[in-house]
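J.: Before I ask anything, here is the structure I am working with.
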Amino acid sequence: MTDHVREADDANIDDLLGDLGGTARAERAKLVEWLLEQGITPDEIRATNPPLLLATRHLVGDDGTYVSAREISENYGVDLELLQRVQRAVGLARVDDPDAVVHMRADGEAAARAQRFVELGLNPDQVVLVVRVLAEGLSHAAEAMRYTALEAIMRPGATELDIAKGSQALVSQIVPLLGPMIQDMLFMQLRHMMETEAVNAGERAAGKPLPGARQVTVAFADLVGFTQLGEVVSAEELGHLAGRLAGLARDLTAPPVWFIKTIGDAVMLVCPDPAPLLDTVLKLVEVVDTDNNFPRLRAGVASGMAVSRAGDWFGSPVNVASRVTGVARPGAVLVADSVREALGDAPEADGFQWSFAGPRRLRGIRGDVRLFRVRRGATRTGSGGAAQDDDLAGSSP
């Protein structure tokens, strides 16, 4: 390389360093030089601060090319209105002008795939709903993947160039594995859903899936004192604790019990049959109680008619179970009388021990709710088929 060319290159790099000075400027200069060698354009570098992961972003489809919604519509033969609905469903910024060149090319291609499903006869509204649910789930997965990858390459004293090279090298090996892994996991979920969610007689007669509510039992379990714990430990430690609870709940959950979601320091489980759900919740509380690294757990359970929408559940038992959890004592599994009713004439037959905790008025719930504590073991006799017990926390949620 001649001195003239080297001086020109140095001038170009200098233009991309902004107002950095000293060691930071020298470190950024090495990164920028490497990025240019990887084919990253100066405009991309200027638009990204810091540009550590630009080379890695190229590996996952960000080539710096932007297009308009109309271009995507015309290039892929997708209805413009459907495309814009799908773009909003996946979380892209709302842009009313279809000719605005603001969409990443790869993002546009992903959204355009929805057209094919509509052509196969699927309801466009349902296609948009599926896209939204996928995007929400995959956004959480992407966040976890980012943290996992960075944890693998970050080292004390690592320079910007070290991180950029390490990220590119690792992700280049990971990218070919992601598609097959996600496909396999999705198919696994579809298989289990088809196994546990058979088409019922009413749906066959109606000729369509019935959207109405159905009888289920709902449970919430949350960590006691989690909010106060946030005042004495770091946010990262809190997140790790909540993640451990979610992982433990998933480990203990098997069909017909479904792990639905986490809400901060709480987990939500649902089952068509109350007995397997009670068994799972009792196991969860028992395991947490034996782990000194966990705060104590409490759980609330209720049965009733609820409806499923986009992976979540809505209805009276959801509200009641949440409120019951809020009045349970640490280490207790507290259930509404609707659960005993759902179990039928012999609630003790499944090996549960019941104790009456009294009636309670719960915020947002009409009338008093009769509450029981459920444990494992032989049945204790008493008034109403259950012994008297005081398992209510001192204040209503």
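The backbone N, Cα and C atoms fix where each Cβ goes, and this holds for glycine too.
Substitutions noted, but not modelled.
For reference, Swiss-Prot lists these features for the protein:
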- Asp107 to Ala: 7-fold increase in holoenzyme adenylyl cyclase activity at pH 8.0 (MUTAGEN)
- Arg132 to Ala: No change in holoenzyme activity (MUTAGEN)
- His192 to Glu: Higher activity above pH 7.0 (MUTAGEN)
- His192 to Ala: Shifts activation towards acidic pH (MUTAGEN)
- Glu195 to Ala: Partially relieves high pH inhibition (MUTAGEN)
- 217-325: domain 'Guanylate cyclase' (DOMAIN)
- Asp222, Asp265: Mn(2+) binding site (BINDING)
- Lys261 to Ala: Almost complete loss of adenylyl cyclase activity in the catalytic fragment (MUTAGEN)
- Lys261, Asp312: substrate binding site (BINDING)
- Asp265 to Ala: Loss of adenylyl cyclase activity in the catalytic fragment (MUTAGEN)
- Arg298: ATP binding site (BINDING)
- Asn319 to Ala: Almost complete loss of adenylyl cyclase activity in the catalytic fragment (MUTAGEN)
- Arg323 to Ala: Retains 10% adenylyl cyclase activity in the catalytic fragment (MUTAGEN)
J.: Want to know which recorded positions, from Arg132, Asp222, Lys261, Asp265, Asp312, are within 10 Å of the residue listed as 'ATP binding site' at Cα; which are they?
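T.: Of everything listed, what lies within 10 Å of the residue listed as 'ATP binding site' (Cα to Cα) is Asp222.
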J.: Could you give me the DSSP helix, strand and coil counts for the domain 'Guanylate cyclase' (217-325)?
T.: 48 helix, 36 strand, 25 coil
J.: Report the nearest neighbour of Asp222 (Mn(2+) binding site) in space among the mutagenesis positions Asp107, His192, Lys261, Asn319, comparing Cα positions.
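T.: When the Cα distances are compared, Lys261 comes out closest.
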J.: Going by DSSP, is Arg132 (mutagenesis position) part of a helix, a strand, or coil?
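T.: DSSP call for Arg132 (mutagenesis position): helix.
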J.: Hey, which of the mutagenesis positions Lys261, Arg323 is the loneliest by Cβ count within 10 Å?
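T.: So among Lys261, Arg323, the mutagenesis positions given, the one with the fewest Cβ atoms within 10 Å is Lys261.
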J.: I'd like to confirm something. Which of the mutagenesis positions, Asp107, Arg132, Lys261, Asn319, has a Cα closest to the Cα of His192 (mutagenesis position)?
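T.: Closest candidate to His192 (mutagenesis position), judged by Cα separation, is Lys261.
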J.: Name, in the order they occur in the sequence, the residues of the same chain whose CB lies under 8 A from the CB of Arg132 (mutagenesis position) and which sit 6 or more residues away.
T.: Ala89, Val90, Ala310
J.: Just checking, which of His192, Arg298 (recorded positions) has the fewest C-beta atoms within 10 Å of its C-beta?
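T.: Each of the recorded positions His192, Arg298 was scored; lowest Cβ tally within 10 Å is His192.
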J.: Take the Cβ of Asn319 (mutagenesis position) and count every other Cβ within 10 Å, whichever protein chain it belongs to.
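T.: Result for Asn319 (mutagenesis position): 18 other Cβ atoms within 10 Å.
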J.: Please report the Cα separation of Asp265 (mutagenesis position) and Asn319 (mutagenesis position) in Å, rounded to an integer.
T.: 17
J.: Could you check which of the mutagenesis positions Asp107, Lys261, Asn319, Arg323 is the closest Cα neighbour of Asp312 (substrate binding site)?
T.: Lys261
J.: Pop the Cα-Cα gap between Arg323 (mutagenesis position) and Asp107 (mutagenesis position) into the table, whole Å please.
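T.: Rounded to the nearest whole number, the Cα-Cα distance is 41 Å.
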J.: Write down the Cα-Cα distance for Lys261 (mutagenesis position) and Asn319 (mutagenesis position), rounded and given in Å.
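T.: Counting only the Cα atoms, the answer is 15 Å.
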J.: Within 10 Å of its Cβ, which one of these recorded positions (Asp107, Asp222, Asp265, Asp312) has the largest number of other Cβ atoms?
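T.: Its Cβ has the most other Cβ atoms within 10 Å: Asp222.
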